[in-house]
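The following features are taken from Swiss-Prot:
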type    : residues            : note
BINDING : W10, K14, D54, D181 : S-adenosyl-L-methionine binding site
MUTAGEN : P134 to S           : About 63% methylase activity, binds S-adenosyl-methionine (SAM) normally
MUTAGEN : G136 to A           : About 33% methylase activity, binds SAM normally
MUTAGEN : R137 to L           : No methylase activity, binds SAM normally
MUTAGEN : K139 to S or T      : 75% methylase activity, binds SAM normally
MUTAGEN : D181 to G, N or S   : Protein stable, no methylase activity, no binding to S-adenosyl-methionine
MUTAGEN : P183 to R           : Protein stable, no methylase activity, no binding to S-adenosyl-methionine
MUTAGEN : P183 to E or G      : Low amounts of protein, no methyase activity, no binding to S-adenosyl-methionine
Amino acid sequence: MKKNRAFLKWAGGKYPLLDDIKRHLPKGECLVEPFVGAGSVFLNTDFSRYILADINSDLISLYNIVKMRTDEYVQAARELFVPETNCAEVYYQFREEFNKSQDPFRRAVLFLYLNRYGYNGLCRYNLRGEFNVPFGRYKKPYFPEAELYHFAEKAQNAFFYCESYADSMARADDASVVYCDPPYAPLSATANFTAYHTNSFTLEQQAHLAEIAEGLVERHIPVLISNHDTMLTREWYQRAKLHVVKVRRSISSNGGTRKKVDELLALYKPGVVSPAKK
């Protein structure tokens, strides 16, 4: 089956893991994603409805605009994907405009440009909340028109929310399945390149996420979580059924260090969850 690509480039995107995720994702009527990111899982599954959330307000605003004003958005965004805009001077002008703009539609248009023309498809903000990714110097950035239209079509059955993982997981009902793709736990104390946006995800939040998953499965709502395979993640997910997968990093802070690392898919499923350890 042909895989559908997201219209955004995204650090930690789940496109390479789709087959593994779909293999272990339980069936249900509604998919809840508290960390939707670029939406690769949403775009490649067939639930009748979706609840998609992220803490990044720019991302959720963009998705709602693409959903509701598709043609207008595609036309406006296409105008920025021309040879004249592919230079550092224009990029930094657009980046400054994005950071100063209060217009949601214009910000959404600029967000796609910055995503495709910026370095490595990163989405990163400084402590003042300003987008600060440098110019990427790509020969000819791709305008994802087909991907935008496919996203907009699928989005008619989706609701997008800018909120915390706890709030979006609270929306799950007995017809729901939850897939969580949190910012990954660091492989080591010095390897935390996973702070992709201003909100760093703490170890306490990682453990809290697992606690919420345990609570949901007690209500017969299955949860699948992806993360690095470390001693900590195995401790957090000790009540889940663990599946180990290898994935090649698609975005790296050092282009020469893209290698396969072990990742975990932790499945909390009624009847499969281990009893709590005393």
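Cβ coordinates come from backbone N, Cα and C, glycine included.
Sequence unchanged from the original; the noted substitutions are absent.
What Swiss-Prot annotates, mapped onto the structure for a quick look.
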residue: W10; record: S-adenosyl-L-methionine binding site; DSSP class: coil
residue: D54; record: S-adenosyl-L-methionine binding site; DSSP class: strand
residue: P134; record: mutagenesis position; DSSP class: coil
residue: K139; record: mutagenesis position; DSSP class: coil
residue: D181; record: mutagenesis position; DSSP class: coil
* Rounded inter-Cα distance in Å - D181 (mutagenesis position), W10 (S-adenosyl-L-methionine binding site) -> 13
* Neighbours of W10, K14, D54, D181 excl. site residues, C-beta within 8 Å of centre, S-adenosyl-L-methionine -> G12, G13, E33, F35, V36, G37, A38, G39, S40, V41
* Would you count the other C-beta atoms found within 10 angstroms of the C-beta of K14 (S-adenosyl-L-methionine binding site) for me? => 24
* Determine, using Cα-Cα distances only, which of these recorded positions is closest to G136 (mutagenesis position): W10, K14, D54, P183. => W10
* Asked: P134, P183: which of these mutagenesis positions has the sparsest Cβ neighbourhood within 10 Å?
  -> P134
* Structure fact -> For K14 (S-adenosyl-L-methionine binding site) and P183 (mutagenesis position), the CA-to-CA distance in whole Å is 12
* Between R137 (mutagenesis position) and P183 (mutagenesis position), the C-alpha gap once rounded to whole angstrom -> 27
* With every protein chain in view, how many other Cβ atoms are within 10 Å of the Cβ of R137 (mutagenesis position)? -> 11
* Structure fact -> Greatest Cα separation in angstrom, residues W10, K14, D54, D181 binding S-adenosyl-L-methionine per the record, works out to 15
